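Written out below as structure tokens is the structure these notes cover.
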Amino acid sequence: MSVSGLKAELKFLASIFDKNHERFRIVSWKLDELHCQFLVPPPPPPPGSSLSPPPPLTLHCNITESYPSSSPIWFVDSDDPNLTSVLERLEDTKNNSSLRQQLKWLICDLCRLYNLPKHLDVEMLDQPLPTGQNGTTEEVTSEEEEEEEMAEDIEDLDHYEMKEEEPINGKKSEDEGIEKENLAILEKIRKTQRQDHLNGAVSGSVQASDRLMKELRDVYRSQSYKAGIYSVELINDSLYDWHVKLHKVDSDSPLHSDLQILKEKEGIEYILLNFSFKDNFPFDPPFVRVVLPVLSGGYVLGGGALCMELLTKQGWSSAYSIESVIMQINATLVKGKARVQFGANKNQYNLARAQQSYNSIVQIHEKNGWYTPPKEDG
């Protein structure tokens with residue numbers, strides 16, 4: 001689909017579900033992303049009282065470079081398994097590659113989930129796109145009109161160049177709040193991806209690459225990253241292989257004291273983690289293992305794998321951000337009373353052994369379930 005054709009479709013959708021819609025709102029959009037809200041009514045209040053409406057559900061949609069041949073990818077900012085199931089059902093509906101049909105299916109399913117009647121506006125999604133200058137173009141600002149004229153000259157640009165287009169509807173740039181050196185890394189990745197695409201040597205999937213680029217941008221602008229709690233380095237510039245260094249843990253924990261000693265002895269003042277992502281991310285979790293130092297406790301298994309339900313298919317949600325996963329691992333190591341094993345054989349941590357330990361523990365927990373350790377255990 002051409003840039004102008006995609007833009008026309010997005011404007012059509014935004015004209016139906018505008019920012020004041022009573023049920024579903026397209027808050028902002030770009031050529032490769034939608035930011036939407038589903039408004040949930042409050043439950044019936046007790047007699048003589050009133051309840052404030054709950055916050056709206058926030059949904060994101062990534063539009064891939066091959067749209068409409070491949071379906072857009074949706075995820076939701078919520079841990080609610082019911083909402084995750086809605087998106088999984090949408091993903092399983094292979095015939096819904098059209099953004100309009102996806103929206104119709106999604107809104108109807110969310111209405112069923114919250115026992116709401118089907119909204120009449122969803123029927124408008126079956127209508128053909130307006131032609132000419134009628135309907136959706138009335139609310140376009142002069143800035144948007146200029147962008148539209150520019151778009152006509154760049155219809156043949158590939159996906160990665162499209163992502164660099166200036167945002168509309170007053171939305172802040174996706175790169176705002178990111179330091180220059182990190183912007184340079186993002187730009188290098190975009191250029192590499194573009195060249196690989198032109199050479200027919202694309203690695204990974206469009207879905208995973210788009211989401212990982214978003215996750216990396218979110219990491220670079222996060223306060224925890226800027227405060228030096230952790231750092232991220234891409235191994236061989238690959239979006240699918242990250243080194244994450246945990247520089248700061250709870251200062252009252254024994255692990256913090258151990259890291260101070262480790263710095264004095266070996267010049268290492270961090271815990272090095274490896275995050276490995278597959279083509280089906282974010283629908284499957286990353287594989288995470290400790291690379292160094294060797295730890296005891298902290299739910300760290302043989303080979304450096306981590307015993308966390310969050311990192312299994314059973315406990316994972318496509319809504320989870322990598323930033324939150326990193327911070328959860330940081331907290332779990334402290335909660336599990338992890339300690340540095342000084343003098344331990346460093347070769348005992350490797351990928352093959354970590355995968356073996358991970359697979360074994362997952363099989364055990366699939367049979368017996370997961371549990372939360374009692375407070376006296378940390």
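Note that Cβ sites are derived from N, Cα and C of the backbone, with glycine treated the same way.
Per Swiss-Prot, domain 'UBC core' is recorded for 207-371, and the stated evidence type is sequence analysis. What Swiss-Prot notes for the natural variant ILE235 to Thr is this: In strain: FVB/N. As annotated by Swiss-Prot, active site, glycyl thioester intermediate applies to CYS307, with the evidence given as sequence analysis.
The Cβ of ILE235 (variant position) lies under 8 Å from the Cβ of ASP241, TRP242, HIS243, ASN274, each on the same chain and at least six residues away in sequence.
Long-range Cβ proximity for the residue listed as 'active site, glycyl thioester intermediate', meaning a same-chain Cβ under 8 A and a gap of 6 or more residues, is found for TYR299, VAL300, LEU301, ILE361. Confidence annotation: the domain 'UBC core' (207-371) carries a mean pLDDT of 91 in the model.
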